[in-house]
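Chemist: Could you have a look at this structure, given as C-alpha cells, before my questions?
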Amino acid sequence: MDEEESTERQMQIAMLCQKLAMMKQLFNEDDTDYINQAISSNSPDTCRTFLSNLEKKGNPQADPSLLSKLMDSYTRVFSSMPLGKYSQNESYAKMLVRFAELKAIQDVNDAQTSFDIARSHCKDFAFVHVAYAQFELLQGNMKKCTMILQKAFEMNAKPRHVLEAAVRNLKTGKRQLLSHEDKENLSVSALDHTQGSRRSDGTCELKPSNTFLHSDQKFSPQEENGPVWRTGSQHRRTAMAERVPMVPLSIPENETSDSDCAQKAEAPFTHSSGFSRQTSGSSVRSAFSLCSSKKGTPDGDSYSLNIKPPVISPDYLREDIEEGHTITALLNRAEKRETARTEETTDINQIISTNSTEGCQAFLKNLEKRADPHSDAAFLSKLLDCYSKVFARFPLAEHCKTESYARMLVRYAELKGIEDPEDAADDFSIARSHCKAFAFVHIAHAQFELSRGNSRKSVSILQKALSSNARPIELLQTAIRNLKSGKTLLLPAEHQESSEAENVEAQNGMKREENPVKAPEDHQKPFSKETSSEWKIPALITKHTSPEDRKAPVEPVSSSSSHHAVRTPAPLRLNPSLSCQTPNYRQPNPNSFVTPVVKQRPVIVSVPATAQKMCPTALPCTPQSGVSYIQPPTQTPSSAFSNESITIKGKQFFIFKMIGRGGSSKVYQVFDHKKHVYAVKYVNLEEADAQAVESYKNEIEHLNHLQQYSDQIIKLYDYEITSSYIYMLMECGHLDLNTWLRNRKTVKPLDRKAYWRNMLEAVHTIHKHGIVHSDLKPANFLIVDGSLKLIDFGIANQIQPDVTSIMKDSQVGTLNYMPPEAIKDTSSNGKPGSKISAKGDVWSLGCILYCMTYGKTPFQNITNQISKIHAIIDPSHEIDFPDIPEKDLLDVLKKCLVRNPRERISIAELLDHPYLQLQPQPAPEPAETSSSDFKRILNELVALQSPNSIARAASNLAMMCNSGRKLDVSECVKSSSQTLWK
C-alpha cells in the first residue's frame, strides 16, 4: 500500500510540475502587456503593427493556438476602437480585412459576414473590395466576385488602378486578383503615408509631409502616443460604460444629445479624446484639405481641418470642435451626455410601462424622424433595439390583433430590410401570419418583395390577402391595380395618410394626455421633411436621403425635451455597463449601409460565435459569427436575456443564436424562462414548394409518432403549424456526427461501437414503423449527451408493413452514401424511377461505419461523379477493405456493403452481430478454501490494531473473492503486515 500512495504522490508532483511548466510557458508567451500598450496608444497603425508581428510567430492555418490568440487580439482591438470612429482609417480597414481572412480558416460563412462589414464601412479603400472579391473567387463565386468589383467602381474606391488591375486579372482567368508586385506597391504606399504623417517627437505636433499633402492620399494617420489627460471615471466611461452591444460606436461622442449622432464623424473624435492633446480629424477623407494656420487653442499645437463634407457644413463642424477647447467644457459636455443617456433609457422604459402599444408606436415613429436610418447605421441599430424592447414587453400572441402593434411589426421588418433582407423576409412573414386582418401588412410585404424583384410573389401575397378577407379591401384593390400597371409603388402616399390619419390622431391625443407639459415642446421640435406616411412604405427601404433632408435634424436639442427630442437609448441588450461589442455578425445586403451587428449570440472565449442576437456580458465580440454547436459552460441564459424571441403556442423562447440553415428553414438555439435550452426549427412555407411543405409535415408526423419508441430519435417537445410557417421545438444537441468526424483523424473503437449501436437502434425503430429514410449520412445524427440521435427523416417514405420496397420517380440520396439500387434505372412504361427499401439504409449505415473506420467513404477517392456512379453499381469493382485488428468490425463492413440488397445483412441481424456483443471472459472455476486458510486470515486480522489496516486487509480479501481466484493467504498476510509499518 505504501507503493500505491507513493505512486499517487508522484503523480500529484508530476501534475504540479506540468502546471508550473504550462504557467511558465504562458508567461513567456503572454502578449497581454504588449497588446494593452498598443490599444492604449489609440492608434490603429500601432495595433496593426503589433498584430502583424504576432502573426509572424507562426502559421495561423497550421497552429490553432496562434489563430485563437490572433482572434482574441483582434477582438480586443475592435472593442477599444469602435468601427464607427475608425472605419475611415486605412490601418483599421486592413485589420478588418485581415480579420475576415483569418476567419475564413475557421468558418467561411463567418468570413463572408466580416468581409461584408468591412466593405460596407470602409468602402473608400480599393484593397477592401479586392480582398472580398478574392475571397469569393476562391469560393468559386465568380459572379459575386465580378459584382463586388463593379460596385467598388461605383463607390469610387481608391486607388482606382488597383481595381483595374484586379479586373484585368479576373478577365484573364487568374486565380489571384492582385499580383505580389501590386500588393507590395500597395503596402509601400501605405507605409509612406504612415511614416510621413506621424509626429516626429513627443510634443504632439504634427509635421505634415509631402506625402500627406498629396491629393491621392486619403487619410492622415491616427496618433500613437499622445499624452492622455483624463480622469479615472472618464477612462471607465470610454472603455466600458458606453459600449453599445449591437453597434461598435462605444465612445461618448456618438452618444451625445445632439441629433446629428453618426453624421458628425470627425468632430466627435475631438470629444472622445478631449483629454489628450492630439491632431483633430485623424481619419479625414482626401476631399478634406489641411489648413496651414493653427487653431486658437490654449496650446496652439493642433491643426484645424477645412472639412467640406456633403452633409454638415464646415462652420458647424468647427463650432463643435471649438466647444472642446477647455477641459472644463469637455467635462461639462461629457456630463451632459451621461445625463442625456440616462434620461433616454428611462424614457423608453416609461413609454413601455404605460402598457400602450399606441403610445409605443407614436414614440418610435417620432423618434425615427430625428435621423435617417438608411444612412445612419448607429441610429438604425438603436431604432431596432427600441422595437425589440417593445416586442419583448408586448407578446405577439396577445397584441397581434392591435393595429398599432401590426404597424410596429411592419416597420420593424422594413428597418431590418436595410440590414438583412433575408431576416426582413422572415419578419414580414411573421407579421402577415399573425396580423392577417390588416390590409396594410400584406401590402407592405408585397411591396418589400416587389422591391427585391419578386413580382410573382408580390402578386401571390396580395391575392392571399384578398382571400383572407383583409380590410380595408379598397387598399388591396388599389395595390393590385398599381402592381398590374407596372408601378413600383403599390400605394401612393395619400392612401397611406388616409388609412392612418385616424390612428395617428388618437395616438397624438393619448400622448398629449400623458405628457401635458411636454406637448408645447413637441410642437416646436423641428422634424425632417419626411411625411408621416413615408415611413410605412416598404419601397423606401432602399431610399437614401439627400443632404438637404439630412440637415433638418442636425440642430442640437436639450436633453430635457419631449419624446421627440429624446435620444434613442443605446441598444443595451445586456448589462449596459459591461457589454463590449465590436464589428460583428451579419449577413448584410452589399447595397445597404450595414450596422456591424451581433446577432445576439453568445461568445465562446477565443473562438467567438454567429448567433443569433445575443451577446454575453464582459466579453468582447469579434467581427464574425462563428456558428458554434458547443454551448459555453460559463454562459448562462440568465446573464444574457435576448430581446428577440419566438412564441410557440403562447410560450415565449428567447433566441441564443442561429445554429443552422438550409433551403427555407432555419434552426435557432433558444431558451425559456426556466433557462432550459432547446432548438427551434423555423420553416418559411411561403418560400417552400408543395412537395417541401408536405415533407416538413411528414417529418413532424414521424417525429411526433416515434417519440415513445426510442431514445435515439431526437425529442420533439412541441410544434406549431400555420399556412405561412412551421415552428418545431426540439431537443438541442452539441454537434452533428459529420462535424465530429471532420474534427478527428481517428475514432476510438469504443466510441465507434457505441455510436454504431445508436445508429442501428434509431434506424431499426423507423423501419419497424414502416419508414425508409433513403438519405442517411453523418449529418443526420446529432450528438446529445454522448449519444447519437436521428434528427430528421430526410426524404423519408412510409411503406406498408407487407411491402419490401417502393419505387421513386427519381434517384434520391447523397452519392457517397447512396446504395446501388437507388442509382440503378428501374423505369417502366417510359417513366424513370428507382427502387428504395430498408436494405438501402443498411448500405448507407455501412458507408458511415466505413468512414468512422478508415476516415473516408468507400468511393470517396473517385472524384469524377460519373465514374463514382459506375463504381457504386458495378459488381466487378471491388471495395477496398484494409485489414484491421477488429475482425468482427471488418465482417460487419463487408456484409453491409453488398451490392445485392437481397444478400445484404438486415438491421436486426446487425444488432445481434458479435461486433456489438460484449466478449465475456471465461469465469475461473471457484477454488475451495481450506478451513486452515480462513483461520490464518482471521488470526491475522485480529492481530491488526489499526482500523484502517483492518479495512485495507478486508478490502484485499474481498477483491480476491470477487475475482474468483484462489485465496492467496500469503498475499493477504503480506498486505496486512505492510500496513503495520505505516
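Note that Cβ sites are derived from N, Cα and C of the backbone, with glycine treated the same way.
So Swiss-Prot has the following annotated:
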ACT_SITE  Asp775  active site, proton acceptor
BINDING   Ile659, Gly660, Arg661, Gly662, Gly663, Ser664, Ser665, Lys666, Val667, Lys681  ATP binding site
DOMAIN    653-916  domain 'Protein kinase'
MUTAGEN   Ile783 to Lys  In zp1; temperature-sensitive mutation that blocks fin regeneration at the restrictive temperature
Chemist: Among residues Ile659, Gly660, Arg661, Gly662, Gly663, Ser664, Ser665, Lys666, Val667, Lys681 annotated as binding ATP, what is the maximum Cα-Cα distance? Answer in Å.
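Modeler: Max span of the ATP binding residues, Cα based, is 14 Å.
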Chemist: Under 8 Å Cβ to Cβ from Arg661 (ATP binding site), same chain, six or more residues apart: give me those in sequence order, or none if nothing qualifies.
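Modeler: In sequence order, the residues whose Cβ lies under 8 Å from that of Arg661 (ATP binding site) (at least 6 apart) are Val667.
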Chemist: Going along the chain, which residues six or more apart from Ser665 (ATP binding site) have their CB under 8 A from its CB?
Modeler: Lys681, Tyr682, Val683, Asn684, Tyr696
Chemist: Sorry to bug you, but what's the C-alpha spacing from Gly663 (ATP binding site) to Asp775 (active site, proton acceptor), rounded to the closest Å?
Modeler: 17
Chemist: Within 10 angstroms of the C-beta of Ile783 (mutagenesis position), what count of other C-beta atoms is obtained when all protein chains are considered?
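Modeler: Looking across every protein chain shown, the total is 18.
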Chemist: In which DSSP state, out of helix, strand and coil, do we find Val667 (ATP binding site)?
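Modeler: Reduced to three states, the DSSP call for Val667 (ATP binding site) is strand.
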Chemist: Identify, among the binding-site residues Ile659, Val667, the residue whose Cβ has the fewest other Cβ atoms within 10 Å in this structure.
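Modeler: Counting other Cβ atoms within 10 Å of each of the binding-site residues Ile659, Val667, the minimum falls on Val667.
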Chemist: Give the distance between the Cα atoms of Gly663 (ATP binding site) and Ile783 (mutagenesis position), rounded to the nearest whole Å.
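Modeler: Between the Cα atoms of Gly663 (ATP binding site) and Ile783 (mutagenesis position), the distance comes to 23 Å.
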Chemist: Pick the one among the recorded positions Gly663, Asp775 whose Cβ has the fewest other Cβ atoms within 10 Å in this structure.
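Modeler: Sparsest of the recorded positions Gly663, Asp775 by Cβ contacts within 10 Å: Gly663.
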Chemist: Taking the Cα atoms as reference points, how far is Ile783 (mutagenesis position) from Ile659 (ATP binding site) in Å?
Modeler: 14
Chemist: Suppose you look only at the domain 'Protein kinase' (653-916); what would the mean pLDDT be?
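Modeler: Taking every residue in the domain 'Protein kinase' (653-916) and averaging pLDDT yields 85.
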Chemist: Tell me, by DSSP, whether Arg661 (ATP binding site) is helix, strand or coil?
Modeler: strand
Chemist: Going by DSSP, is Ile783 (mutagenesis position) part of a helix, a strand, or coil?
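Modeler: SS state of Ile783 (mutagenesis position) = strand.
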